[in-house]
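A.B. asks: Below: one structure in structure tokens.
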Amino acid sequence: MSTTTLTRREQRAKAQHFIDTLEGTAFPNSKRIYVTGSQHDIRVPMREIQLSPTLIGGSKDNPQFEENEAVPVYDTSGPYGDPEVAINVQQGLAKLRQPWIDARNDSEELDDRSSAYTRERLADDGLDDLRFTGLLTPKRAKAGKRVTQLHYARKGIVTPEMEFIAIRENMGRERIRSEVLRHQHPGMNFGARLPENITPEFVRDEVAAGRAIIPANINHPESEPMIIGRNFLVKVNANIGNSAVTSSIEEEVEKLVWSTRWGADTVMDLSTGRYIHETREWILRNSPVPIGTVPIYQALEKVNGIAEDLTWEAFRDTLLEQAEQGVDYFTIHAGVLLRYVPMTAKRLTGIVSRGGSIMAKWCLSHHKENFLFEHFREICEICAAYDVSLSLGDGLRPGSIQDANDEAQFSELHTLGELTKIAWEYDVQVMIEGPGHVPMHMIQRNMTEELESCHEAPFYTLGPLTTDIAPGYDHFTSGIGAAMIGWFGCAMLCYVTPKEHLGLPNKEDVKQGLITYKIAAHAADLAKGHPGAQIRDNAMSKARFEFRWEDQFNLALDPFTARAYHDETLPQESGKVAHFCSMCGPKFCSMKISQEVRDYAAAQTIEIGMADMSEDFRAKGGEIYLKREEA
């Protein structure tokens, strides 16, 4: 029975069963490895794909094999990808970063929650059954201190998070010895700096320059450090979250775990339904990846969905609430200025960003400047106290191909650049959000404008979608644009699922969106010439040419689908060793023919060589032993 045919009660029960029976799980023929750093508690997780040996000769009774090296790959699944770790969603994940946060001695536990709304929720006994039981006591920077990774980087301090990231970004490629696997085409990097080996000092330098961010709230110690910047691997974000009409806490936690399994580097909780506060707590306590939010969504819920009733005070309380829960980055639509709103009147699709439309409506109804812009310095002060990164939202992004690259879009982008410099005054980390709907020939301008206007702060885009004609397939239309803008320098790609413009995605939609965007991100890394990016491709090509079917499945981004497609026509075990697939059959397989040509050419070379030696032997008189001068 597919998810779409289940009742709401059945969906919740299924999600609850998933949570109750959750165990650490490895991908087929993969194992979890940990690469250690300079101190014992820096243990960086990676997935190592084990490969079978290559048959190189011998006989049927005595075959000769050559070993193939295991291929290490980046792993976002956290403890969920380690079969040796006991998982208990009720207790949450281990607090990996807590010792590092405590050792810095620049933060302190709060006596009480700073948010009035949080205090109200905690006092409500009716929420006991929904509430995560092991609530942390939130921390905040001590008076006069800043606790951001940007602050440490500017002070010349290499944090454990930075060392963790350096090891992670190198992806264990130093373990690979095979020249075949290490071979890589030169890339075209459009000015990106891509060192052969990423060091902790390089990570620090990039963060200090504002070219990269490490989203790592001190109240989310469960997260594994990662970095977003154009001089690192291209990252992918997945969106989850309930709505007023569908989804539950259990389903959102299930989607979180599912997202990290399929490669989400960060996850945004875009919940707009009931129990937003409680849902977010469960997500944070069980998330090994950074969590982002759009605080204006929850602030709007607090005023019963009436945009005109929003106030700075309600929004500020929401920021404090979420920062003390552990949210790692906020999307803030502070660039939607009153004077920019009329620019959207001539658009075909107007303002399509939820956050952008909320703020535009507030500005027009009060005929005042955006209160997020007016109070931006106060927002930065809050972020600096918890190390919440800012994702400056593109509230005026184009929602159709016709509206791409217009005056409203780039006016807002210029303002985001000004806000970036203000945030940096407070040592707050910043990335910039981008479009949207942009045809292929207009995509590169978005990247060059962002780098110039926003001082090389990391770019984070939704696609962009390259055509508007394919509802139901917008993971494809946007994946094309995502690969291109990732190549041009975009640091993180926000996935689009097949449900875009149509409905709230389910588990399968999340997987489809993530696989599509992992392809786009990897294609961008290859095109940029990111060191080591081609290793997995080379391993796959070698396995494909050698008809190592199991290795082909296991090297795939989605081993299960690869195997299922193969087995639709060749399900027998003999099909896993056959030197053909059902596409061409045994007589027309190009790779089988290529192998035969190669073997024939090698035999011909040997035969010609033997003939030459025979002729030389006869020319020298046919003597078995020659005098030294003749030899």
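Note that Cβ sites are derived from N, Cα and C of the backbone, with glycine treated the same way.
So Swiss-Prot lists these for the protein:
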BINDING   Asn239, Met268, Tyr297, His333, Ser353, Arg354, Gly355, Asp394, Gly395, Leu396, Arg397, Glu433, Tyr460  substrate binding site
BINDING   His437, His501  Zn(2+) binding site
BINDING   Cys581, Cys584, Cys589  [4Fe-4S] cluster binding site
MUTAGEN   Glu324 to Lys  Shows thiamine-independent growth under anaerobic conditions, but thiamine dependent growth under aerobic conditions
MUTAGEN   Cys363 to Met  No effect
MUTAGEN   Phe371 to Pro  No effect
MUTAGEN   Asn405 to Ser  No effect
MUTAGEN   Cys494 to Ala  No activity
MUTAGEN   Arg548 to His  Shows thiamine-independent growth under anaerobic conditions, but thiamine dependent growth under aerobic conditions
MUTAGEN   Cys581 to Ala  No activity
MUTAGEN   Cys584 to Ala  No activity
A.B. asks: Just to verify a number: CA distance, Asn405 (mutagenesis position) to His437 (Zn(2+) binding site), in angstrom, no decimals.
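C.D. replies: About 9 Å separate the Cα atoms of these two residues.
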A.B. asks: For substrate, with binders Asn239, Met268, Tyr297, His333, Ser353, Arg354, Gly355, Asp394, Gly395, Leu396, Arg397, Glu433, Tyr460, what's the maximum Cα separation in whole Å?
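C.D. replies: If we measure all Cα pairs in Asn239, Met268, Tyr297, His333, Ser353, Arg354, Gly355, Asp394, Gly395, Leu396, Arg397, Glu433, Tyr460, the largest is 20 Å.
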A.B. asks: State the three-class DSSP label for Phe371 (mutagenesis position), counting H, G and I as helix, E and B as strand, and everything else as coil.
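C.D. replies: The residue in question, Phe371 (mutagenesis position), is helix (DSSP, three-state).
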A.B. asks: Where's the emptiest Cβ shell within 10 Å among the binding-site residues Gly355, Gly395?
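C.D. replies: Result for the binding-site residues Gly355, Gly395: minimum number of other Cβ atoms within 10 Å at Gly355.
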A.B. asks: Between the Cα atoms of His501 (Zn(2+) binding site) and Ser353 (substrate binding site), find the distance and write it as a whole number of Å.
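C.D. replies: Here the two Cα atoms lie 12 Å apart.
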A.B. asks: When you rank Tyr297, Gly355, His437, Tyr460 by Cα distance to Phe371 (mutagenesis position), which of the binding-site residues ends up on top as the closest?
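C.D. replies: Comparing Cα positions, the closest of these binding-site residues turns out to be Gly355.
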A.B. asks: For Cys363 (mutagenesis position), just give me the three-state DSSP call.
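C.D. replies: In the DSSP reduction, Cys363 (mutagenesis position) maps to helix.
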A.B. asks: Nearest of the binding-site residues to Glu324 (mutagenesis position) by CA-CA distance, picking from Asn239, Tyr297, Arg397, His437?
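C.D. replies: Ranked by Cα distance from Glu324 (mutagenesis position), first place goes to Tyr297.
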A.B. asks: When the Cα of Tyr460 (substrate binding site) is compared with the Cα of each of the mutagenesis positions Cys363, Cys494, Arg548, which one is closest?
C.D. replies: Cys494
A.B. asks: Any idea what DSSP makes of Gly355 (substrate binding site), helix, strand or coil?
C.D. replies: helix
A.B. asks: Give me the non-local Cβ neighbours of Arg548 (mutagenesis position): same chain, 6+ apart in sequence, Cβ-Cβ under 8 Å, ordered along the sequence.
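C.D. replies: Sequence-distant Cβ neighbours: Leu51, Ser52, Thr54, Asn68.
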A.B. asks: Spatially, which candidate from the recorded positions Cys363, His437, Cys494 is nearest to Asn239 (substrate binding site), comparing Cα atoms?
C.D. replies: Cys494
A.B. asks: Once near-sequence residues are set aside, which residues in the chain of His437 (Zn(2+) binding site), 6 or more away, have Cβ atoms under 8 Å from its Cβ?
C.D. replies: Pro398, Gly399, Ser400, Ile401, Asp403, Ala404, Gly463, Pro464, Leu465, Asp468
